[in-house]
Amino acid sequence: MNNNVEELLRRIPLYNKYGKDFPQETVTRFQMPEFKLPALQPTRDLLCPWYEECDNITKVCQLHDSSNKKFDQWYKEQYLSKKPPGIVGNTLLSPSRKDNS
């Protein structure tokens with residue numbers, strides 16, 4: 001198998017992509033434009049917006065949690081305070097017997 005590959009490669013004519021006069025000629029040097037990277041910002045300046053965003057998210061979460069507490073307080077004052085104690089306190093309400101004496 002290896003011999004077949006070598007024979008196949010030997011049949012392919014070799015050529016120089018720079019032309020037949022390449023070793024004597026000098027190839028023109030490619031001029032690449034110079035580019036500059038922007039200066040790096042200090043880490044504190046880069047992370048400051050992230051810290052602010054995390055603080056805002058924390059505040060929104062606390063506000064959401066406190067709104068549930070406000071609703072629970074309102075529900076107790078407006079609805080549960082008007083119900084009989086047996087319904088609110090999960091105690092068994094049993095009817096009392098009338099004494100016909």
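The backbone N, Cα and C atoms fix where each Cβ goes, and this holds for glycine too.
Here the original residues are kept at every noted site.
Keep in mind that what you see is a predicted model, and the values were worked out from it rather than measured.
Residue environment of Leu47 (mutagenesis position) contains 12 other Cβ atoms, counted within 10 Å of its Cβ in all protein chains. Listed in Swiss-Prot is the mutagenesis experiment Leu47 to Asp, annotated as follows: Defective in MVB12 incorporation in ESCRT-I complex; reduces localization to MVBs; abolishes interaction with STP22 and SRN2; when associated with D-57.
Quoting Swiss-Prot on the mutagenesis of Cys54 to Asp: Defective in MVB12 incorporation in ESCRT-I complex; when associated with D-57. Under the DSSP three-state reduction, Cys54 (mutagenesis position) is assigned to helix.
Quoted from Swiss-Prot for the published mutagenesis Ile57 to Asp: Defective in MVB12 incorporation in ESCRT-I complex; reduces localization to MVBs; abolishes interaction with STP22 and SRN2; when associated with D-47. In sequence order, the list of same-chain residues 6 or more apart from Ile57 (mutagenesis position) whose Cβ falls under 8 Å from its Cβ is empty.
In three-state terms derived from DSSP, His64 (mutagenesis position) belongs to a helical segment. Experimental mutagenesis is annotated in Swiss-Prot for His64 to Asp, with the remark: Defective in MVB12 incorporation in ESCRT-I complex; when associated with D-47.
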Rounded to an integer, what is the Cα-Cα distance in Å between Leu47 (mutagenesis position) and Cys54 (mutagenesis position)?
11
Nearest-integer angstrom distance between the alpha carbons (Cα) of Cys54 (mutagenesis position) and His64 (mutagenesis position):
15
